[in-house]
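Report on the following structure.
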Amino acid sequence: MSDSLDNEEKPPAPPLRMNSNNRDSSALNHSSKPLPMAPEEKNKKARLRSIFPGGGDKTNKKKEKERPEISLPSDFEHTIHVGFDAVTGEFTPDLYGSQMCPGKLPEGIPEQWARLLQTSNITKLEQKKNPQAVLDVLKFYDSKETVNNQKYMSFTSGDKSAHGYIAAHQSNTKTASEPPLAPPVSEEEDEEEEEEEDDNEPPPVIAPRPEHTKSIYTRSVVESIASPAAPNKEDIPPSAENANSTTLYRNTDRQRKKSKMTDEEILEKLRSIVSVGDPKKKYTRFEKIGQGASGTVYTALDIATGQEVAIKQMNLQQQPKKELIINEILVMRENKNPNIVNYLDSYLVGDELWVVMEYLAGGSLTDVVTETCMDEGQIAAVCRECLQALDFLHSNQVIHRDIKSDNILLGMDGSVKLTDFGFCAQITPEQSKRSTMVGTPYWMAPEVVTRKAYGPKVDIWSLGIMAIEMVEGEPPYLNENPLRALYLIATNGTPELQNPERLSAVFRDFLNRCLEMDVDRRGSAKELLQHPFLKLAKPLSSLTPLIIAAKEAIKNSSR
């Protein structure tokens, strides 16, 4: 009798999404992002010789002295003129544009772009309706900048809660202004560094969401696209912003304005940032929770305080842009907040950089979004915490640029924290807009997709898309080919909900404020913190049953 009473007093289990038990266990290898191909040993040695000309044997030194120095061509441009024939619905050579450049023949759309377009599922009608948007997304997809900004590091084993820690600290941060002590790395210089990367290896395509996070209604992409590695660096000049014609510039072998930092200079700079001492004497009970391409993530206990932390151990020799790690550490060190997974400490241990971060055992919000159903009060609570983090970052001139459920970590107490500053940008009042294309496509703001100058409100758009994730289990257009998804983001405006009638009027208004196409009318983090929807927020402890239910569902599906 008492047992039956106890059972009646227990609250009902949180509702699970229909897809939680229909997953292929093989999908639980969370390698959602493709890893770059390992460069050939010969290429590695050649690159090292180019960076450290003093190295090598005496014979090579003698040959180097005998060889005359010939400078690289500078400011070389390959201009491509693309027009659009409204009658045939085809992209054609732009005869007018070619006349503007004497001696150049009209070329039309590059062959690799034509191949991308054929497999993109963008219909002829859509191409005819907005050819400029098509060119914008083709330029993005073909851009090496996008390839170099992919988060290559994804863990292959261990606790899924490691996800946010493994993705963080990638050497792909771009900063518009440098924090103290950091070497100046301008946007243009960073792009030139990317051009020097080995072009022989094919770039990875934009990875769709892992199969286990898709709903039962999600169609797989019909055909994967192999993105050609074309060094496409210059933004479309204002004079060429025309719906029927655009001039695109391909720069090759541009002369470097400033040389890269040497390994010794990078180590010297890191020594001025990191703590002195042996971290093995400060932390104990190391437990591996994840493995990535350039490092390993462990949990450990701080001996003095008993605090559980996450420690990422990165082999510096395997980091493609070691100098940018400095910028990221400084940005994170200077921006601490209760709603951010905070940087705690760092150490140099031999050839490794150890970065110590807060540890949240609840895992990423993606687990909760894909495995359970959240109500509006719980969604409001998550949105409030994220907006508090964004308000703090934006007030400190930092744009996150990759807001999505994967980058929100949860504590078992329901705490909500923003992580992964691999794409973050620091801006100044003098340079309050940026125009680089970074982030994850399905969460991107339209102004980012179309390569316009943008500000902190790109994070607000992404937050709105993440709110849709919390309602529907996935972002809009996830079932589309990535290239077509970019086109739809650029042209459709605010995405439509599957069942808007199920949402309250105040929630729909909140989404509309986040997903406003007109950036000036889109709410800021500070403004949205006053939105009536956030008054519906439940206590953060209401997220704990969802976190437990998500972990249980993942555990059961892996059996």
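Any Cβ shown, glycine's included, is placed from N, Cα and C.
Original residues only: the substitutions mentioned are not part of this model.
Keep in mind it's a predicted model, so treat the numbers as computed, not measured.
Among the features that Swiss-Prot reports, active site, proton acceptor is placed at ASP402, with the record citing sequence analysis. For ASP402 (active site, proton acceptor), other Cβ atoms within 10 Å of its Cβ number 25.
Following the DSSP three-state reduction, the secondary structure of GLN291 (ATP binding site) is strand. The ATP binding site feature in Swiss-Prot is assigned to ILE289, GLY290, GLN291, GLY292, ALA293, SER294, GLY295, THR296, VAL297, LYS312.
As annotated by Swiss-Prot, domain 'CRIB' applies to 70-83.
Per Swiss-Prot, domain 'Protein kinase' is recorded for 283-534.
Swiss-Prot documents HIS78 to Leu as a published mutagenesis change and attaches the note When expressed in hippocampal neurons, strongly decreases the number of dendritic spines; when associated with L-81 and R-312.
For the published mutagenesis HIS81 to Leu, Swiss-Prot gives the following note: When expressed in hippocampal neurons, strongly decreases the number of dendritic spines; when associated with L-78 and R-312.
For the mutagenesis of LYS312 to Ala, Swiss-Prot gives this note: Loss of kinase activity. The structure shown keeps the original residue. Mapped onto three states, the DSSP output places LYS312 (mutagenesis position) in strand.
Cβ neighbour count for LYS312 (mutagenesis position): 24 (other Cβ atoms within 10 Å of its Cβ, all protein chains included). For LYS312 to Arg, Swiss-Prot lists a mutagenesis experiment annotated as follows: When expressed in hippocampal neurons, decreases the number of dendritic spines. Strong decrease in the number of dendritic spines; when associated with L-78 and L-81.
Per Swiss-Prot, mutagenesis THR436 to Glu is noted as: When expressed in hippocampal neurons, increases the density of both spines and dendritic protrusions.
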Cα distance (Å, whole number) from LYS312 (mutagenesis position) to GLN291 (ATP binding site): 10
Cα-to-Cα gap, LYS312 (mutagenesis position) vs ASP402 (active site, proton acceptor), nearest whole Å: 20
DSSP three-state assignment (helix, strand or coil) for VAL297 (ATP binding site): strand
Greatest C-beta neighbour count within 10 angstroms, which of the binding-site residues ILE289, VAL297: VAL297
